[in-house]
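Lifted from Swiss-Prot, the feature list:
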type	residues	note
DOMAIN	167-251	domain 'Ig-like C2-type'
MUTAGEN	K154 to A	Decreases adhesion to oocytes
MUTAGEN	H157 to A	Abolishes adhesion to oocytes
MUTAGEN	I158 to R	Strongly decreases adhesion to oocytes
MUTAGEN	R160 to A	Abolishes adhesion to oocytes
MUTAGEN	L163 to A	Decreases adhesion to oocytes
Amino acid sequence: MGPHFTLLLAALANCLCPGRPCIKCDQFVTDALKTFENTYLNDHLPHDIHKNVMRMVNHEVSSFGVVTSAEDSYLGAVDENTLEQATWSFLKDLKRITDSDLKGELFIKELLWMLRHQKDIFNNLARQFQKEVLCPNKCGVMSQTLIWCLKCEKQLHICRKSLDCGERHIEVHRSEDLVLDCLLSWHRASKGLTDYSFYRVWENSSETLIAKGKEPYLTKSMVGPEDAGNYRCVLDTINQGHATVIRYDVTVLPPKHSEENQPPNIITQEEHETPVHVTPQTPPGQEPESELYPELHPELYPELIPTVAQNPEKKMKTRLLILLTLGFVVLVASIIISVLHFRKVSAKLKNASDEVKPTASGSKSDQSLSQQMGLKKASQADFNSDYSGDKSEATEN
């Protein structure tokens, strides 16, 4: 902490200049700076320079919005959106420093760079606001809600320009709808607007109120020649004044040609599916060449013109849908056939097994019966042999 550290503090002090503390109008920034002073600085800087550093930080933040260039004059006010963007960027950089846990000279360098960087960001946002957002109306009177950085107060800023927003030429065909549009791009953002009033302006400069309300559009259906002429739209404010005035010069054209309508020989697609055969009339006293196959002259055939040409993409989607449906039907049918075939094969196998069982039992019974008959015959043969032996013995005696 030698002379080099003192030079860093001097460089930080050179950036100071009293200005409008625009970014400090946000409560989140104020709370973050208090936490930064009471928590972070006590652990990362000596106590003897702690207060001086924090005083310079507060002055540097207060200088946000001071534009040094002569061609850029700062109004000293921003809208809520610009202030939110600047606040988010400042808090993000401040958190990055506290998370880095820097100390001593390196901490002072990083803090100095961050303050200069955030000051440039705020100035760029302020310039962008003044060029693109502040008073975007090219005509009329617009009221914007701005935050004035000197006192951190919200006030209405009046953008006064010419009330006359020009004349619009409108052409409409007879029996069509007439639409008068009185909405401008900045009307939604302006404050203190009330009602739209539409007037019919006559040749003697007198006016007749046609409609009044919150809607910026006037629609008149089935216009005729009597609707041609001059109209006027006036947007009122809560101060009983006018915000915008728009004039309209309406011309009613003849109705569109009948050839643009659907010709009588056009048939629909349903009628095209069932074509009608036209047979030419035969003059009296003259027979057709062939009653079975009459030949018609090409001019006698009706001209078939489709009403609407089919969209190729829609046609392709329809075909794909049909193919998918047919594929699903085939898949379901194949599954059903497979299940039925499996059941049929299972039934056949079951019947075959049932037939094999009685045959095996019958063969076993026949074998046992043959064994019993053999035993019976053997026993009878033994009996006959015994009887013949006894008989021979009796004869000998």
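Using N, Cα and C of the backbone, Cβ positions are placed for all residues, glycine too.
It should be emphasised that the depicted structure is a prediction, and the values quoted were computed from it without experimental measurement.
On a Cα basis, L163 (mutagenesis position) lies 26 Å away from K154 (mutagenesis position).
Sorted by the number of other CB atoms within 10 A, the mutagenesis positions I158, L163 start with I158, the lowest.
According to DSSP, K154 (mutagenesis position) is assigned to a strand segment. Using a 10 Å Cβ-Cβ cutoff, H157 (mutagenesis position) registers 16 neighbours. For the domain 'Ig-like C2-type' (167-251), the DSSP-based tally of helix, strand and coil residues reads 3 helix, 50 strand, 32 coil.
Within its own chain, R160 (mutagenesis position) has V141 as residues 6 or more apart in sequence whose C-beta sits under 8 angstroms from its own. Within 10 Å of the C-beta of K154 (mutagenesis position) we count 13 further C-beta atoms, all protein chains included. Between the C-alpha atoms of H157 (mutagenesis position) and L163 (mutagenesis position), the distance comes to 17 Å. The secondary structure of L163 (mutagenesis position), as reduced to three states from DSSP, is coil rather than helix or strand.
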